[in-house]
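Per Swiss-Prot, mutagenesis Cys7 to Gly is noted as: More than 95% loss of processivity function. Record note (Swiss-Prot), mutagenesis Cys7 to Ser: Complete loss of binding to N protein. Loss of phosphorylation. The unchanged residue is displayed. For the mutagenesis of Leu16 to Ser, Swiss-Prot gives this note: 97% loss of processivity function. The structure shown keeps the original residue. Mutagenesis annotation in Swiss-Prot: Asn17 to Arg, described as 94% loss of processivity function; the structure shown retains the original residue. Recorded in Swiss-Prot as a mutagenesis result, Ser58 to Ala carries the remark: Complete loss of phosphorylation. In Swiss-Prot, the entry for mutagenesis Thr91 to Asp states: Slight loss of RNA-binding. The structure shown retains the original residue. A mutagenesis experiment is reported in Swiss-Prot for this position, Lys92 to Asp, and the note states: Loss of RNA-binding. No effect on M2-1 association with inclusion bodies. Swiss-Prot lists Lys92 to Ala among its mutagenesis entries, and the accompanying note reads: Loss of RNA-binding. Swiss-Prot lists Thr130 to Asp among its mutagenesis entries, and the accompanying note reads: Loss of M2-1 association with inclusion bodies. No effect on RNA-binding. Annotation of the published mutagenesis Leu148 to Ala in Swiss-Prot: Loss of M2-1 association with inclusion bodies. No effect on of RNA-binding; the original residue is retained in the structure shown. Record note (Swiss-Prot), mutagenesis Lys150 to Asp: Loss of RNA-binding. No effect on M2-1 association with inclusion bodies. The unchanged residue is displayed. The mutagenesis experiment Lys150 to Ala is recorded by Swiss-Prot, whose note states: Almost no loss of RNA-binding. Arg151 to Lys appears in Swiss-Prot as a mutagenesis experiment; the accompanying note says: Confers virus resistance to cyclopamine in vitro. Looking at Swiss-Prot, you'll find the mutagenesis Thr160 to Asp noted as follows: Loss of M2-1 association with inclusion bodies. No effect on RNA-binding.
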Amino acid sequence: MSRRNPCKFEIRGHCLNGKRCHFSHNYFEWPPHALLVRQNFMLNRILKSMDKSIDTLSEISGAAELDRTEEYALGVVGVLESYIGSINNITKQSACVAMSKLLTELNSDDIKKLRDNEELNSPKIRVYNTVISYIESNRKNNKQTIHLLKRLPADVLKKTIKNTLDIHKSITINNPKESTVSDTNDHAKNNDTT
């Protein structure tokens, strides 16, 4: 009985050729180095899927790519408003990435000022505290915040986005001269060129 060479697709995961594949899929026939390569590959795959610091969204679906068409066409706020209104076919992951970008633009000190102006028993205080906690979480690890937002049920996520957008609008109305993160970056680039 002749030993065939191990299937290179089977070593790196799974062979999709079925019966058409002329290489060996029987692990008992494989030499030890081929088994070690397969074992190492599978263990790395498991480790990668368990690692929360890796943004699997960007690898699988391109969710963290800069040239996403929805965000380019609608802007961050437009993507979030479209998701709330269930228009323009905005996916949950696109909304979560846009929400993370909006959280980076918000300043928790401004929200704390709004919170301090409310009455003690106002239900808005809880909303402000929730948004502040998301801002702090996003500042520490924005990829983990995207995962947390994605785990929320759709109705809860929409309510959270709506509350955050309302706070964002009230801050921009109260402080119209306040520059956003993107404006600050543009000013820094202009200063470098002069």
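For all residues, glycine too, the Cβ spot is worked out from N, Cα and C.
So, quick note: what you're seeing has the original residues, none of the substitutions.
For Lys150 (mutagenesis position), none of the mutagenesis positions have C-alpha atoms inside a 10 Å radius of its own C-alpha, out of Cys7, Leu16, Asn17, Thr130, Thr160. Here the candidates are the mutagenesis positions Cys7, Asn17, Leu148, Arg151, Thr160. The one whose C-alpha lies nearest to that of Thr130 (mutagenesis position) is Thr160.
Here Lys92 (mutagenesis position) is positioned 34 angstrom away from Asn17 (mutagenesis position), judged by their C-alpha atoms. For the mutagenesis positions listed here (Lys92, Lys150, Arg151), the lowest count of other CB atoms within 10 A around the CB belongs to Arg151. Cα to Cα, Thr160 (mutagenesis position) and Leu148 (mutagenesis position) are separated by 12 Å.
In this structure, the CA atom of Leu16 (mutagenesis position) is 32 Å away from the CA atom of Arg151 (mutagenesis position). Every protein chain considered, the tally of other Cβ atoms within 10 Å of the Cβ of Thr91 (mutagenesis position) stands at 13. Counting other Cβ atoms within 10 Å of each Cβ, the mutagenesis positions Asn17, Thr160 show the lowest value at Asn17. Sequence-distant neighbours of Leu148 (mutagenesis position) (same chain, 6+ apart, CB under 8 A from its CB) are Ser137. Note: Cys7 (mutagenesis position) has non-local neighbours Cys15, Asn17, Cys21, Phe23, Ser24, His25, i.e. same-chain residues 6+ apart with C-beta under 8 A of its own C-beta.
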